[in-house]
Amino acid sequence: MCENQLKTKADGTAQIEVIPCKICGDKSSGIHYGVITCEGCKGFFRRSQQNNASYSCPRQRNCLIDRTNRNRCQHCRLQKCLALGMSRDAVKFGRMSKKQRDSLYAEVQKHQQRLQEQRQQQSGEAEALARVYSSSISNGLSNLNTETGGTYANGHVIDLPKSEGYYNIDSGQPSPDQSGLDMTGIKQIKQEPIYDLTSVHNLFTYSSFNNGQLAPGITMSEIDRIAQNIIKSHLETCQYTMEELHQLAWQTHTYEEIKAYQSKSREALWQQCAIQITHAIQYVVEFAKRITGFMELCQNDQILLLKSGCLEVVLVRMCRAFNPLNNTVLFEGKYGGMQMFKALGSDDLVNEAFDFAKNLCSLQLTEEEIALFSSAVLISPDRAWLLEPRKVQKLQEKIYFALQHVIQKNHLDDETLAKLIAKIPTITAVCNLHGEKLQVFKQSHPDIVNTLFPPLYKELFNPDCAAVCK
């Protein structure tokens, strides 16, 4: 159905894959159903046609479809596929007219030239950021691209945008989709800041500090800078904005949809959950890379903190998409309760995750507080095998210092911070239980895990890395 190469008039081949997916802008894999698309959009269109799917749009039928939010509205995604010419009856590349092939060749050449120009323009700070993950320790997240700053997992890259401007990222991986993560190629990203906090010069008031005293060696301006950076990074890397979550709040899975989840095989639902978790983890990795203090840690410690803490941050972020009024969580575009996950065969894990989310919601945390608490959970000096634990500890102390005074500003309850810190053992316990359940599942379904689970998910929760991930 696809033809991935164009023979040039001179020598060699020009890769169609250099042209981004016409639907979502992700790394393309060739011509599918008549249009240059990624594997994710190809699979989405195929499933839609096979199932004669009829989708509805929860908004105004004009949703933006891009790499980040392509899974949010199936209706608008399918309409974009059709509008751009995707069809079961589309001709293959080999049957294109000479004019069509020449036009496609010209577009490939144009993209290749643009990419080459962008590579030549990279220098200074952009180059330093792009090479921060430059060495190779062993495998997985530690096997890192020396050219572009992408984070590898068994040869598959997490595509992480930089904080501003244009960057050319040689990404070995598209964003997670139903089709998995196994892709290679080039992705150009322009990161548009969503939230501008630079004008907030005094995020904290001096009156909120204990007797107006700062910890030794810590300045007010430094705490303010760290807090603004973390909060901005959090807001820009959440899967859903609070406005979107409010719009979706009462869109719950129907009885028929819940029964469909319950009737799935255990392995099918495990795979779906693994894909969703992997998607969430990619946002967490991007969040971490935007934290100034995190990027100043040595590469080894960055990797260890991500491997051991990314799922814990996903669990903290889960409270944003949890409705404590009816005990439901956002899953695949709608809210559903614990009964949706019966087929997993892990009721205790599901119960503990839901209980934690409900308890965290009861603290009524603001986005500022969730941002700072998430970063404090991630940047923990207690992780095993850190090379510079003292440096990690100093950064975490500054984050907690900022969190303490945001809480004092927002809450009458002086015990809120203590309550948050007391929840960290629960976070760790839930994540450890997830690891145990995964290993039990893997023992009975090794082929499913090895062939169908996302590579990043397998790498992060590999039992061989248990000493690191605790």
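Every residue gets a Cβ built from N, Cα and C, even glycine.
Annotated in Swiss-Prot:
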- 222-460: domain 'NR LBD' (DOMAIN)
- Ala280 to Phe, Val or Ser: Inhibits transactivation activity (MUTAGEN)
- Ala280 to Gly: No effect on transactivation activity (MUTAGEN)
- Tyr457 to Ala: Inhibits transactivation activity (MUTAGEN)
- Glu459 to Ala: Inhibits transactivation activity (MUTAGEN)
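On the 0 to 100 pLDDT scale, the domain 'NR LBD' (222-460) averages 95 in the predicted structure. Across the structure, Glu459 (mutagenesis position) and Ala280 (mutagenesis position) are spaced 15 Å apart at their Cα atoms. By neighbour count, meaning other C-beta atoms within 10 Å, the densest spot among the mutagenesis positions Ala280, Tyr457, Glu459 is Tyr457. Cα of Ala280 (mutagenesis position) to Cα of Tyr457 (mutagenesis position): a span of 11 Å. In this structure, Ala280 (mutagenesis position) is part of a helix by DSSP.
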